[in-house]
Amino acid sequence: MSLPVTLSALDLGALLCSRICHDIISPVGAINNGLELLEEGGADEDAMALIKSSARNASARLQFARIAFGAAGSAGVQIDTGDAQNVATEYFRNEKPEFTWEGARVLLPKNKVKLLLNMLLIGNGAIPRGGSLAVRLEGSDTDPRFVITVKGRMLRVPPKFLELHSGAAPEEPIDAHSVQPYYTLLLAEEAGMKISIHATAEDIVFSAE
């Protein structure tokens with residue numbers, strides 16, 4: 001599938017940086033709040049608990065982003081899906097859905113693992129009120145298939161992703177909020193995989209093969 005819009009490398013990099021900063025600004029801000037509480041000399045235990053939980057949250061988000069958006073090694077490198085599972089599990093400890101991962105641990109090309117992690121973010125966006133998000137890895141290391149099934153209240157395919165996936169030119173320019181759906185489809189194109197969407201009243205299934 002050809003994307004209906006093309007971003008320059010400079011714009012893509014800048015927008016992804018904005019997206020990552022948006023993801024970590026909340027836990028980093030909470031760390032700062034905890035430090036201010038300590039400086040004021042009140043509620044030391046509460047302040048330390050806030051600092052610790054926020055630091056773990058920020059670390060989990062950065063570790064996830066390192067693989068999902070970053071180089072994570074040299075060009076052409078393969079990534080262990082076990083590492084992807086670990087960073088995803090830690091990331092979703094701070095999110096609403098119940099998260100499960102099923103599938104054999106294999107080495108896959110970097111762009112395919114990046115695609116998988118970005119599909120998790122799309123799935124998470126489909127259940128804004130929480131629910132469950134289940135990942136299943138099928139096929140082989142040479143011909144993998146990813147299946148992400150989400151269930152929950154207010155199910156809906158994220159509008160920006162649906163718009164870009166349909167092949168229609170977006171009504172508004174790609175910004176820091178819509179760059180992740182764009183990047184997901186770009187990764188699928190680079191990896192030679194096709195993303196399919198199957199939505200019912202009970203669940204939404206995103207698959208790539």
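Just so you know, glycine gets a Cβ as well, placed from its N, Cα and C.
Original residues throughout; no substitutions modelled.
In the shown protein chains, 11 other C-beta atoms lie within 10 A of the C-beta of His22 (mutagenesis position). Swiss-Prot documents His22 to Ala as a published mutagenesis change and attaches the note Loss of phosphoryl transfer from CckA-P to ChpT.
Around Asn33 (mutagenesis position), a 10 Å sphere centred on its CB holds 13 further CB atoms from the protein chains shown. While the structure shown retains the original residue, Swiss-Prot records the mutagenesis experiment Asn33 to Arg with this note: 5-fold decrease in phosphoryl transfer from CckA-P to ChpT.
Here Glu36 (mutagenesis position) comes close to no residue that lies at least six apart in sequence on the same chain with a C-beta under 8 angstroms from its C-beta. According to its DSSP assignment, Glu36 (mutagenesis position) is helical. In Swiss-Prot, a published mutagenesis experiment is listed as Glu36 to Arg, annotated 10-fold decrease in phosphoryl transfer from CckA-P to ChpT.
Taking the Cβ of Glu40 (mutagenesis position) as centre and 10 Å as the limit, one finds 9 other Cβ atoms among all the protein chains shown. Annotation of the published mutagenesis Glu40 to Arg in Swiss-Prot: 3-fold decrease in phosphoryl transfer from CckA-P to ChpT; the original residue is retained in the structure shown.
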Inset, instruction - Between the Cα atoms of Asn33 (mutagenesis position) and Glu40 (mutagenesis position), find the distance and write it as a whole number of Å. - result: 11
